[in-house]
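Colleague: There's a structure below that I have some questions on.
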Amino acid sequence: MWKRSEQMKIKSGKCNMAAAMETEQLGVEIFETADCEENIESQDRPKLEPFYVERYSWSQLKKLLADTRKYHGYMMAKAPHDFMFVKRNDPDGPHSDRIYYLAMSGENRENTLFYSEIPKTINRAAVLMLSWKPLLDLFQATLDYGMYSREEELLRERKRIGTVGIASYDYHQGSGTFLFQAGSGIYHVKDGGPQGFTQQPLRPNLVETSCPNIRMDPKLCPADPDWIAFIHSNDIWISNIVTREERRLTYVHNELANMEEDARSAGVATFVLQEEFDRYSGYWWCPKAETTPSGGKILRILYEENDESEVEIIHVTSPMLETRRADSFRYPKTGTANPKVTFKMSEIMIDAEGRIIDVIDKELIQPFEILFEGVEYIARAGWTPEGKYAWSILLDRSQTRLQIVLISPELFIPVEDDVMERQRLIESVPDSVTPLIIYEETTDIWINIHDIFHVFPQSHEEEIEFIFASECKTGFRHLYKITSILKESKYKRSSGGLPAPSDFKCPIKEEIAITSGEWEVLGRHGSNIQVDEVRRLVYFEGTKDSPLEHHLYVVSYVNPGEVTRLTDRGYSHSCCISQHCDFFISKYSNQKNPHCVSLYKLSSPEDDPTCKTKEFWATILDSAGPLPDYTPPEIFSFESTTGFTLYGMLYKPHDLQPGKKYPTVLFIYGGPQVQLVNNRFKGVKYFRLNTLASLGYVVVVIDNRGSCHRGLKFEGAFKYKMGQIEIDDQVEGLQYLASRYDFIDLDRVGIHGWSYGGYLSLMALMQRSDIFRVAIAGAPVTLWIFYDTGYTERYMGHPDQNEQGYYLGSVAMQAEKFPSEPNRLLLLHGFLDENVHFAHTSILLSFLVRAGKPYDLQIYPQERHSIRVPESGEHYELHLLHYLQENLGSRIAALKVI
C-alpha cells in the first residue's frame with residue numbers, strides 16, 4: 001500500500017490568485033508570484049473529488065493517438081533551413097538575390113534543395129509570398145530506413161537528425177558550386193556562379209569514386225572549388241570533380257576487422273567531440289592557395305589525427321543488427337583515457353593543368369603535448385582569412401581553461417622516419433616559429449564551448465584582431481573585440497629544453513566589451529554572429545529582452561553603445577543574415593502560433609550607416625495557424641527559495657471541471673544545455689503533452705537550476721552534485737502551482753523524461769517517493785562512472801576527486817531507496833543505445849533485484865539513444881499513455897493504491 005508519508009508544505013509561500021499579467025519585459029503572458037507570506041494548507045480548501053481519466057484499451061489508445069497526430073506529420077520539418085544568399089548582380093532584372101535552402105519535398109517527404117527569388121521592390125499594400133522552386137531534379141537521395149551505414153547512423157545520432165534526404169550542403173560563392181551527400185553518394189551542381197542562374201531543376205552530378213565504402217563529410221576547397229575532400233574509412237581523400245582525379249591523402253587506418261588493432265583515424269571527430277562539443281569534422285581546408293613559380297599551386301588541409309588505442313571498446317550485441325551481430329565502439333568512460341590527439345597538415349602540389357604532382361604529409365615540429373601543454377580537447381579549429389595561420393580553440397581536461405592559438409604552416413615538417421633527416425628538417429625551422437596563444441581564460445565552474453569566433457583580416461603583421469564570446473568575465477556570455485600582439489616567444493627550440501606554459505602567450509593590447517548585462521549572447525545550435533566589416537557592426541542573437549525569447553540584435557563593435565533589437569517581441573526567433581548584411585530571414589513562433597518564416601530588408605540612413613532598421617519584405621513560410629485540438633500551455637514563474645526566478649509551463653486539462661482535482665504529470669529534462677520553457681511553439685516536438693492534457697491530466701514543465709540561457713551561476717548550481725538539487729526545484733514548482741490551482745492533485749503525480757530527464761525521473765522517485773507516485777524513465781544514466789569523459793567530468797569533475805558526488809548522483813548505487821510497491825517504476829531504453837548504453841539500465845535492474853524492488857521494463861531492440869523507427873515511436877507513446885492510465889490517472893489506478 002502506498003501512502004503519503006507527510007503532509008506537503010507550500011515552501012514558496014505565495015498566495016496571489018490574480019489573473020495572468022502580461023509583463024512588459026518579456027512580451028509573453030507569465031503568471032507570477034506575489035509577495036504574500038501565508039502558506040496555503042490543503043486542509044483549508046474545500047474537499048475536491050478526484051477526476052479519473054477514461055480507461056481505454058490498447059487498441060483504442062492507438063486510434064486516439066493516430067487521430068491526434070494527423071497534423072503532426074505535416075508540421076514536422078516543414079520549415080526551410082540552412083539558408084544561403086547569392087547576389088544576382090543584374091541591374092535590369094527584377095530580382096536582387098536568390099536564396100537557397102533545405103526543405104522537405106512534398107512529393108517524397110525528403111529534405112532537398114530549393115530556391116526563391118528576392119524582388120528588388122515590393123507592393124507594401126499586399127503580403128508577398130515567395131514561391132519555392134526545386135533546385136534539383138528528383139532523384140533517389142535516400143536509402144530505405146535501416147539501410148544507412150554504421151557511420152551514417154552514428155553521425156545522425158550525434159547531430160540529432162530525424163529527417164531523410166539531404167542533411168547539409170557546402171557552397172562556393174565564386175563558382176556557384178553546391179556539394180552535398182545524399183543516400184550513398186556525393187553530388188555536385190552549379191548555380192548562381194559565372195554560368196548564371198537556372199530556371200529549371202538541375203540533375204545532380206555524382207562524384208565518382210574508387211572507394212568501396214561510404215564517403216562522409218564532403219567539403220569544397222575554398223581556394224579551388226574543382227577539388228573536394230571527404231572521409232573514407234577514417235582517412236582523408238580528395239577528388240577533382242572536373243578531371244575525376246582521386247587521391248588518398250592519409251594512411252592511418254587499415255580497415256582491420258579487429259578494432260583493437262586499428263585505433264587511429266585522420267580528419268574524423270571522435271565520439272566525445274561530436275556528442276559533447278558539437279564538432280562533427282576533423283579537417284579544415286586552407287581558404288587560400290599558395291602559388292608556385294611554375295604556375296601551379298599548393299593546397300593545404302589542417303587535420304587532427306587520433307589514436308584511440310587506450311580508449312575502452314564497448315560491445316553491443318543484438319540479433320536486430322542483422323548482418324552485424326555485434327557493434328563495437330570506442331567509448332572513453334569518465335576517469336579513463338581519452339584519445340591521443342595531434343594536428344597534422346597535408347600539402348597538395350597542383351601543376352598548371354590542375355593535376356596532382358605530389359602530396360606531402362606533415363607533422364608538428366614537436367609533439368602536441370609539448371607545444372600545447374595540458375590540452376585535452378581540440379574544441380574548434382579553422383584558418384585566418386588570409387590563410388596565414390591555422391587557429392584552434394583548446395580546452396584542458398577539466399574544461400576550466402580555454403586557449404585560442406595560432407599555428408603557422410611553418411610549424412609543420414614532412415613526416416620523416418630517418419632520424420638524421422628529421423633533425424635536419426627541425427633545424428631548418430627558425431626559432432621564431434612557435435604556436436601563439438592569443439587569448440586565454442579560466443573559470444572555477446566550466447567553459448561552455450560555442451561557435452562565436454571571428455578573425456579580422458590582418459592590417460598589421462604584429463597584431464591580430466578578433467571577436468570572441470566569453471562567459472568567464474561576468475557569468476553571462478558576451479561579445480568582446482580583442483587585439484593581441486603577436487609577440488615572438490622567448491622559448492628557443494634550438495637551445496634545447498621544454499617550453500614553459502607561458503612562453504607562447506601573447507599580450508592583449510585592447511579588449512572592448514561589445515555587449516554586457518544579465519543576459520546572454522547565443523552561440524550554439526545554429527546561432528552565430530555575422531560581422532559587417534564595412535559598417536563595423538556585429539549582428540547576433542541573444543536573450544536581452546527575455547530569457548524566454550531569442551531575438552536578433554545589432555551593435556557597433558568599434559564604439560559599442562545601445563544594442564538595437566531587430567525582431568518583434570512576443571515571439572522567439574532563429575535568424576540568418578545575408579553575407580552583405582542587407583537582408584535577414586527569421587523563423588519564429590510563440591506558444592500559440594506555429595513557426596513562420598519571413599524575409600526582412602535591412603536599411604539605414606545615409607548619414608548614419610550604423611543605425612539599422614528592418615522592413616518586412618516577404619513571407620517564405622506562412623504559419624499554419626492554430627492547430628485543431630491543440631491548447632497551448634501557460635507560462636508561469638515563481639521566486640524560488642534559492643533566490644532565482646524559475647520558469648515553467650502549465651498544460652491544463654482540456655475539459656477542466658470545477659470541484660475536481662486532476663492527476664498531474666511532470667515532464668522533465670532538467671540537465672545542462674537545454675531549455676524547455678520558452679516562448680516557442682510546442683505543438684510539434686512536444687505534442688504528446690497536449691495529448692495528455694486532452695485525456696484529463698495536468699502537465700507541468702519546469703526549468704530548474706542547471707538549465708541554460710540563464711547565466712553561468714544559474715547553470716553551474718549543480719557543479720560536482722548532479723542529481724542533488726534539481727528535484728528540489730521541481731518539487732517547489734509543483735507546490736507553488738498547487739498553492740494557486742486547486743485542480744492539481746498532489747496525491748497523484750507522475751514524472752517522465754528521456755536521457756537526463758529519465759535520470760531525474762529516477763532521482764525523483766528515489767528521493768521523493770512521497771510526492772511522485774509513478775516514474776517513467778527513458779534511456780537514463782544510472783551510474784555516472786559509466787558515462788563519457790567530456791560530459792561527466794565537465795559537470796562532476798574527475799571521479800577520483802569527487803567520490804561522494806558520484807555516489808550521491810548515481811541511482812544504481814542507491815537502489816534500496818526506491819519504493820517497494822509495484823506499478824510505480826517503468827524503464828524504457830533502446831537496446832542499441834551507443835550514448836547512454838543499455839548497461840545503465842541493466843545495472844540498475846541488477847541492484848533493484850538485489851534490493852527486492854519491483855520495476856517494469858520496455859526495451860526497444862532496434863533503437864539507439866533517440867527513437868527513430870516510426871513504429872517504435874508510436875509504441876513508446878502508447879506505452880506511456882497506457883502506463884499512466886493504469887497506474888496514475890484512472891479509477892483502477894486508485895484501487896491499486898488502496
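Note: Cβ is positioned from N, Cα and C throughout, glycine not excepted.
The annotation that Swiss-Prot gives for the mutagenesis experiment Glu275 to Lys reads: 13-fold reduction in affinity for Ala-Pro-AFC; no effect on subcellular location. Record note (Swiss-Prot) on the mutagenesis of Ser755 to Ala: Abolishes activity; no effect on subcellular location. Marked as active site, charge relay system by Swiss-Prot: Ser755, Asp833, His865. According to Swiss-Prot, the mutagenesis experiment Asp788 to Ala, Ser or Val carries the annotation: Strongly reduced enzyme activity. Here the residue is the original one, while Swiss-Prot reports the published mutagenesis Asp833 to Ala with the comment Abolishes activity; no effect on subcellular location. His865 to Ala appears in Swiss-Prot as a mutagenesis experiment; the accompanying note says: Abolishes activity; no effect on subcellular location.
Relative to the rest of the structure, where do these features sit?
Modeller: For the recorded site, Glu275 (mutagenesis position), the DSSP three-state label reads helix.
Ser755 (mutagenesis position) is surrounded by 20 other CB atoms, counting those within 10 A of its CB over all protein chains shown.
A coil conformation is recorded for Ser755 (mutagenesis position) in the three-state DSSP classification, outside any helix or strand.
Spatially close to Asp788 (mutagenesis position) yet at least six residues away along the chain are Phe271, Val272, Glu275, Glu276, Tyr331, Pro332, Lys333, Thr334, judged by Cβ distances under 8 angstroms.
Around the Cβ of Asp833 (mutagenesis position), the number of neighbouring Cβ atoms within 10 Å comes to 21. A coil conformation is recorded for Asp833 (mutagenesis position) in the three-state DSSP classification, outside any helix or strand.
Following the DSSP three-state reduction, the secondary structure of His865 (mutagenesis position) is coil.
For His865 (mutagenesis position), the Cβ neighbour count at a 10 Å cut-off comes to 21, with all displayed protein chains included.
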Colleague: Measuring Cα to Cα, how many Å separate Asp833 (mutagenesis position) from His865 (mutagenesis position)?
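Modeller: Distance between the two Cα atoms comes out at 5 Å.
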Colleague: Around the C-beta of Glu275 (mutagenesis position), how many further C-beta atoms are within 10 angstroms, looking at every protein chain?
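Modeller: Around the Cβ of Glu275 (mutagenesis position), 21 other Cβ atoms lie within 10 Å.
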